Amino acid sequence: MSPRKTYILKLYVAGNTPNSVRALKTLKNILEVEFQGVYALKVIDVLKNPQLAEEDKILATPTLAKVLPLPVRRIIGDLSDREKVLIGLDLLYGELQDSDDF
């Protein structure tokens, strides 16, 4: 069995809006179910830290970025569809590969 990777994620939000709160809640649920402690999530409020959004070229919120493992992947907007989030971040393939016990 190969060692599990640690996933480094950044969630960019704009304040404490309903969309931001929903995105964070949904994402935490996905991460706890799918990655059980092998992730680090940094939430960045672009209203409080606009320089970080500018450095990372964030144009819309919410934006979720998978920084590590490479390649970097981003999802912009609605994070409510678990499968789309996992596919968009290139995480579902590994999950499927690990469960090939047919």
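Note that Cβ sites are derived from N, Cα and C of the backbone, with glycine treated the same way.
Original residues fill every noted site, and no substitution is shown.
Note that the structure is a prediction, hence the values are computed from the model and not measured.
Quoted from Swiss-Prot for the published mutagenesis Leu11 to Phe: In kaiB1; shortens the period of the circadian rhythm to 21 hours. Within the same chain, residues at least six positions away from Leu11 (mutagenesis position) with a Cβ under 8 Å of its Cβ are Ala23, Leu24, Leu27, Leu41, Lys42, Val43, Ile44, Pro62, Thr63, Leu64, Ala65.
Among the mutagenesis results in Swiss-Prot, Arg22 to Ala has the note: Decrease in cooperativity of KaiB(fs) recruitment. The residue drawn here is the original one. Taking Cβ-Cβ distances under 8 Å and a sequence gap of 6 or more within the same chain, the neighbours of Arg22 (mutagenesis position) are Leu79, Ser80.
A mutagenesis experiment is reported in Swiss-Prot for this position, Ala40 to Asp, and the note states: Disrupts circadian rhythms in vivo, cells elongate. In this structure, Ala40 (mutagenesis position) is part of a beta strand by DSSP. Taking a C-beta cut-off of under 8 angstroms and a sequence separation of 6 or more, Ala40 (mutagenesis position) has the following same-chain neighbours: Thr6, Tyr7, Ile8, Leu9.
Among the sequence features in Swiss-Prot, the mutagenesis site Lys42 to Glu is noted as follows: Disrupts circadian rhythms in vivo.
Among the mutagenesis entries in Swiss-Prot is Lys42 to Ala, noted as: Loss of KaiA binding.
In sequence order, Thr63, Leu64, Ala65, Lys66, Gly88 constitute the residues six or more apart from Arg74 (mutagenesis position) in its chain with CB-CB distances below 8 Å. Under the heading of mutagenesis, Swiss-Prot lists Arg74 to Trp and annotates it as follows: In kaiB2; shortens the period of the circadian rhythm to 22 hours.
Among the mutagenesis results in Swiss-Prot, Gly88 to Ala has the note: Stabilizes the KaiB(fs) form, disrupts KaiC phosphorylation rhythms, forms a complex with KaiA, wild-type regulation of SasA, disturbs regulation of CikA, dominant-negative over wild-type protein, restores normal cell-length to disruption strains (i.e. contributes to SasA and CikA regulation). The residue drawn here is the original one.
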Cβ-based isolation winner (fewest other Cβ atoms within 10 Å) among the mutagenesis positions Lys42, Gly88: Lys42
